[in-house]
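Asks: According to Swiss-Prot:
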- GLU176: active site, proton donor (ACT_SITE)
- GLU275: active site, nucleophile (ACT_SITE)
- TYR107, SER134, GLU135, PRO136, ASP137, ILE138, SER139, ILE140, ASN141, ARG142, ASN175, TYR307: (1,3-beta-D-glucosyl)n 1 binding site (BINDING)
- GLU176, ASP217, ARG222: (1,3-beta-D-glucosyl)n 2 binding site (BINDING)
- GLN62 to Ala: Slightly reduces catalytic activity (MUTAGEN)
- TYR107 to Phe or Gln: Slightly reduces catalytic activity (MUTAGEN)
- ASP132 to Asn: Slightly reduces catalytic activity (MUTAGEN)
- ASN175 to Ala: Abolishes catalytic activity (MUTAGEN)
- GLU176 to Gln: Abolishes catalytic activity (MUTAGEN)
- TYR244 to Phe or Gln: Moderately reduces hydrolysis, and causes a 10-fold reduction in transglycosylation activity (MUTAGEN)
- TYR307 to Gln: Moderately reduces catalytic activity (MUTAGEN)
- TYR474 to Ala: No effect (MUTAGEN)
Amino acid sequence: MNKKQNFYAAIIVAIFLCLQLSHGSSGVSFEKTPAIKIVGNKFFDSESGEQFFIKGIAYQLQRSEEELSNANGAFETSYIDALADPKICLRDIPFLKMLGVNTLRVYAIDPTKSHDICMEALSAEGMYVLLDLSEPDISINRENPSWDVHIFERYKSVIDAMSSFPNLLGYFAGNEVTNDHTNTFASPFVKAAIRDAKEYISHSNHRKIPVGYSTNDDAMTRDNLARYFVCGDVKADFYGINMYEWCGYSTYGTSGYRERTKEFEGYPIPVFFSEFGCNLVRPRPFTEVSALYGNKMSSVWSGGLAYMYFEEENEYGVVKINDNDGVDILPDFKNLKKEFAKADPKGITEEEYLTAKEPTEVESVECPHIAVGVWEANEKLPETPDRSKCACLDEILPCEIVPFGAESGKYEEYFSYLCSKVDCSDILANGKTGEYGEFSDCSVEQKLSLQLSKLYCKIGANDRHCPLNDKNVYFNLESLQPLTSESICKNVFDSIRNITYNHGDYSKSNPSRSKESLNVKYPSSEERENDGTIAFKTSGFVILLISMIAAGILL
């Protein structure tokens, strides 16, 4: 992009911002993006009744590893939310319009920021957004999966922030969480996330925005995954596949597209390519576009999204942002623009679809059978994370952990140590067996605090020394206050009474509800081998402070 083009792009941004300031955040109409709804296995325009085909591109700016490392925690998020930055999105929208896209896939947004300007500007150009609910640091981990209060709160905050926009097409509850046969046990957690996100939308007076899943194209798992997410009582609303089988100048017959189309014929929910664009040949010719929107595939597939808009180290971009924050068009851009311009899928109206046949019944799909080493996703799902229950742990546990931040390796270290000393079954979640501990839905800090408190009680603690030497470990003075029979935490306390310590005379005091950090020695490797009493050291100042609290001086 030359200086003249950069100048005009800046003018467009300035004009749009002025219009927003003069007319308010609702100055742009959403008439060009009526809500898209699902009927059977198709997307339809809710006003015209015409079938909707996704013709889109992935749109997400990433921070480089070097940038994150040099920043030393200065950034609010590890990702860049372009939809919350009008300078970025308004710069890019003219180029997205040139591409001929009608949908963006965005992988992470900051729910604390306003997205009004960018979402309204996209709507003015007839563009929708498919949005992932997770973000890089808050998501379901395929190797150690959990569906807990922390992740659920993230999902709810995104839903609350974005559901008012009519051009919000749908949410992804996960992306490639199970990516091969070694981690199929992670899929029950994603399915639980779909269930709870849909339930939250339903009970929060939000528009009924669909929630789906984006998977990879692994040969060993793709059939079972496709069945798993539409079987049983909990089902995805749509299903995306990150598809990279077509490279260069492949064909419908040689690429694998023919086989995939046959496999998904009659699939009960909308299915589309949530990513496509193999880059083994550069510039990419994007010849797969003509096949995807052609007669052989458009009756099965609801379109797709090219990966991706921004050029990064992985070399999948169609534009490159230059040193002046301007946009330089790459050869891939011209090829994708040309292919999208030719794409003209022949759809069906909602009325024709309903008249031709009844929508496919999702209930008819049988869940895949468990096969060790092949498919190990149980039909039984984790329960909905219970925020109130988990918050009670913060009130009643004697020892408490606060987040370790950059020292995330401590979680694994401390869990390994504590679970060698106490029974951790109440925090374990097993997607293979369908067994989920009572507190497996709590945050990682709450789960670690529970196990630390067990060890504190196991060693017969009669003071306020928690058995880990770490600045993030606290003795919880709030736990010393006796619970009344009316307390909402009484049931939680009763459920762990047999594994936690009765603080005896401490309950007679009325300490402050603050938390007190203790300088307690972390057991050495030799001490960890002993199951008996562990010696702990504290500074004289801390001993004095504890004595003062016990005497009521700090009331």
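Cβ atoms are placed via backbone N, Cα and C, with glycine included.
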Asks: TYR307 (mutagenesis position): which of the recorded positions GLN62, ASP137, ARG222 is the nearest Cα neighbour?
Replies: GLN62
Asks: Tell me which residues of the chain lie with their Cβ under 8 angstroms from that of SER139 ((1,3-beta-D-glucosyl)n 1 binding site), as long as they are six or more apart in sequence?
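Replies: SER139 ((1,3-beta-D-glucosyl)n 1 binding site) has long-range Cβ partners ILE151, GLY174, VAL177.
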Asks: Centre the Cβ atoms of GLU176, ASP217, ARG222, go out 8 Å, and tell me which other residues of that chain have a Cβ in range of the (1,3-beta-D-glucosyl)n 2 site.
Replies: ASN179, THR215, ASN216, ASP218, THR221, LEU225, ILE241, ASN242, MET243
Asks: Taking only the recorded positions GLU135, ASN141, GLU176, which one has a CA atom nearest to the CA atom of ARG222 ((1,3-beta-D-glucosyl)n 2 binding site)?
Replies: GLU176
Asks: Sorry to bug you, but what's the C-alpha spacing from TYR244 (mutagenesis position) to ASP132 (mutagenesis position), rounded to the closest Å?
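Replies: Distance (Cα to Cα, whole Å): 20 Å.
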Asks: Which one of these recorded positions, GLN62, ASN141, ASN175, has the sparsest Cβ neighbourhood, judged by other Cβ atoms within 10 angstroms?
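Replies: Minimum Cβ neighbour count within 10 Å, taken over the recorded positions GLN62, ASN141, ASN175, occurs at ASN141.
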Asks: Let me know the most crowded of the recorded positions, choosing from TYR107, GLU135, ASP137, TYR244, GLU275 and counting other Cβ atoms within 10 Å.
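Replies: Most Cβ neighbours within 10 Å: GLU275.
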Asks: Per DSSP, to which secondary structure element type does TYR474 (mutagenesis position) belong, with helix, strand and coil as the options?
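Replies: Where TYR474 (mutagenesis position) sits, the three-state DSSP reduction gives strand.
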Asks: List only the single closest residue to TYR107 (mutagenesis position), chosen from the recorded positions ASP137, ASN141, ASN175, TYR244, TYR474 by CA-CA distance.
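Replies: Looking at Cα distances from TYR107 (mutagenesis position), the smallest one goes to ASN175.
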Asks: Using the alpha carbons only, what distance in Å do you get between ASN141 ((1,3-beta-D-glucosyl)n 1 binding site) and GLU176 (mutagenesis position) once rounded?
Replies: 10
Asks: What is the nearest of the recorded positions GLU135, ASP137, ASP217, GLU275 to TYR474 (mutagenesis position), using the Cα of each?
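Replies: Considering only the listed recorded positions, the nearest one is ASP137.
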Asks: Identify, among the recorded positions ASP132, GLU176, ASP217, the residue whose Cβ has the fewest other Cβ atoms within 10 Å in this structure.
Replies: GLU176
Asks: Would you identify the secondary structure of TYR107 (mutagenesis position) according to DSSP, in three states?
Replies: coil
Asks: Rank the mutagenesis positions TYR307, TYR474 by the number of other Cβ atoms within 10 Å of each Cβ, and give the residue at the low end.
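Replies: Result for the mutagenesis positions TYR307, TYR474: minimum number of other Cβ atoms within 10 Å at TYR474.
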Asks: Would you kindly give the Cα-Cα distance separating the residue listed as 'active site, nucleophile' and ASP217 ((1,3-beta-D-glucosyl)n 2 binding site), rounded to the nearest Å?
Replies: 11
